[in-house]
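Peer 1: This is the structure I want to talk about, given as structure tokens.
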Amino acid sequence: MRVVVIGAGVIGLSTALCIHERYHSVLQPLDVKVYADRFTPFTTTDVAAGLWQPYTSEPSNPQEANWNQQTFNYLLSHIGSPNAANMGLTPVSGYNLFREAVPDPYWKDMVLGFRKLTPRELDMFPDYRYGWFNTSLILEGRKYLQWLTERLTERGVKFFLRKVESFEEVARGGADVIINCTGVWAGVLQPDPLLQPGRGQIIKVDAPWLKNFIITHDLERGIYNSPYIIPGLQAVTLGGTFQVGNWNEINNIQDHNTIWEGCCRLEPTLKDAKIVGEYTGFRPVRPQVRLEREQLRFGSSNTEVIHNYGHGGYGLTIHWGCALEVAKLFGKVLEERNLLTMPPSHL
């Protein structure tokens, strides 16, 4: 069975690992390849701050809530293990701030120690009148991609730097199953009017005294269009842009100033922080994740395609749950082709 995963961000690599982990012992041979025109450190995942936190609004597809929960549980199970540091994984606590009272998020029982802020805590943030505190997880994208790449390499998965122009090209190259994890560029392979870029620009600073994340919410401007501060293992991420439809990959000085001024107002000690990097990336924005099977016919043969893209600004938050779902769909393909000799492990 020849499987090609297109895309080498967190969605592509985690999906490749999940499939190989669950089927290598029951499907011989299982040949998995990863095709991508961008590998770490040049993917959208590399730009992500890495905080596990879904959007505050409930997803239109209830399955997404389950995939978020599965991902949190998977990551939490690695806390305290020798893998955690190499994965870029660590617990982090912090604040979500609002200018008015809002309902509790649907994920309040997924994270640890969720509670509303006290009046004394709100005194620290004079521009805000309401908020939450909880403990979550940081999963640093760049380090996690390196870890995933190492795990896949150990398993014999091969990586190819190439720009895929069509599914037909991959199918005619011998792929039995194609896993489409192309993120914001999925429309190149198959038109998808629901998919748009959500441009984000971030500033990385050296500010080791900052230990808590602070995410502000402006209900009129929308998600991630107000300041946020997220400490990581090596640096602190400052952000506050979410520009739907903007394909400009060049850092913008106006966005820089907006982010810097907003975050320094939120945390004045940042004025003394050294800027160590600035990056722009595109969140693959879609009303809901596209995770489904599709059969495409090229010449006289059918090729199975499993789509897994459109994760918006929460790819790291939902990635493992989606990988598990793709693995289930892959298992159904094998069953239909009578290729599964025994049940796969861990499904």
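Here the Cβ of each residue, glycine as well, is placed from N, Cα and C on the backbone.
Substituted residues are absent from this model; it holds the original ones throughout.
In case it's useful when we look at the structure, here is the feature table from Swiss-Prot:
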- 8-11, 37-38, 43-45, 49-51, 163-164, THR182, ARG283, 312-313, 315-317: FAD binding site (BINDING)
- GLN53, ARG283, GLY313: D-dopa binding site (BINDING)
- TYR55 to Phe: No effect (MUTAGEN)
- MET110 to Leu: No effect (MUTAGEN)
- HIS217 to Leu: No effect (MUTAGEN)
- TYR224 to Gly: Decreases activity on D-alanine, D-serine, D-proline, and D-valine (MUTAGEN)
- TYR224, TYR228, ARG283, GLY313: D-serine binding site (BINDING)
- TYR228 to Leu: Abolishes D-amino acid oxidase activity. Gains amine oxidase activity; when associated with G-283 (MUTAGEN)
- TYR228 to Phe: Reduces activity (MUTAGEN)
- TYR228, ARG283, GLY313: D-proline binding site (BINDING)
- ILE230 to Ala, Cys or Phe: Alters substrate specificity; when associated with G-283 (MUTAGEN)
- ARG283 to Gly, Ala or Cys: Abolishes D-amino acid oxidase activity (MUTAGEN)
- ARG283 to Gly: Alters substrate specificity; when associated with A-230; C-230 or F-230. Gains amine oxidase activity; when associated with L-228 (MUTAGEN)
- HIS307 to Leu: Reduces activity (MUTAGEN)
Peer 1: Specify the nearest of the recorded positions MET110, HIS217, TYR224, ILE230, GLY313 to ALA49 (FAD binding site), where nearness means the distance between Cα atoms.
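Peer 2: Smallest Cα separation from ALA49 (FAD binding site) among MET110, HIS217, TYR224, ILE230, GLY313: ILE230.
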Peer 1: I need the neighbours of the D-proline site defined by TYR228, ARG283, GLY313. Which other residues of that chain put their C-beta within 8 angstroms of the C-beta centroid, in sequence order?
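Peer 2: Everything else in range on the chain: ALA48, ALA49, GLY198, GLY200, ILE223, TYR224, GLY239, PHE242, GLY312, TYR314.
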Peer 1: For TYR224 (mutagenesis position), which of the recorded positions ALA8, LYS163, HIS217, ILE230, GLY315 has the nearest Cα in space?
Peer 2: HIS217
Peer 1: Just the number: how many Å between the Cα atoms of TYR228 (mutagenesis position) and GLY313 (D-dopa binding site)?
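Peer 2: Here the two Cα atoms lie 14 Å apart.
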Peer 1: So of all those recorded positions, TYR55, MET110, HIS217, GLY313, which one's Cα sits nearest to THR43 (FAD binding site)?
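Peer 2: Of all the candidates listed, GLY313 is nearest in space.
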Peer 1: Measuring Cα to Cα, how many Å separate ARG283 (mutagenesis position) from ALA8 (FAD binding site)?
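Peer 2: Rounded to the nearest whole number, the Cα-Cα distance is 15 Å.
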Peer 1: Name the secondary structure element type, per DSSP in three states, that contains ARG283 (mutagenesis position).
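Peer 2: Note: ARG283 (mutagenesis position) is in a strand by DSSP.
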Peer 1: Looking only at TYR228, ARG283, GLY313, the residues listed as binding D-proline, what is the longest Cα to Cα distance in Å?
Peer 2: 16
Peer 1: Would you please pick out, from the binding-site residues ALA8, ILE11, the one with the fewest other Cβ atoms within 10 Å of its Cβ?
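Peer 2: Output over binding-site residues ALA8, ILE11: least Cβ neighbours within 10 Å is ALA8.
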Peer 1: Per residue, counting other C-beta atoms within 10 angstroms of the C-beta, which of the mutagenesis positions HIS217, ARG283 reaches the highest number?
Peer 2: ARG283
Peer 1: According to DSSP, which kind of secondary structure is TYR55 (mutagenesis position) found in, if we only use helix, strand and coil?
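Peer 2: Coil, per DSSP.
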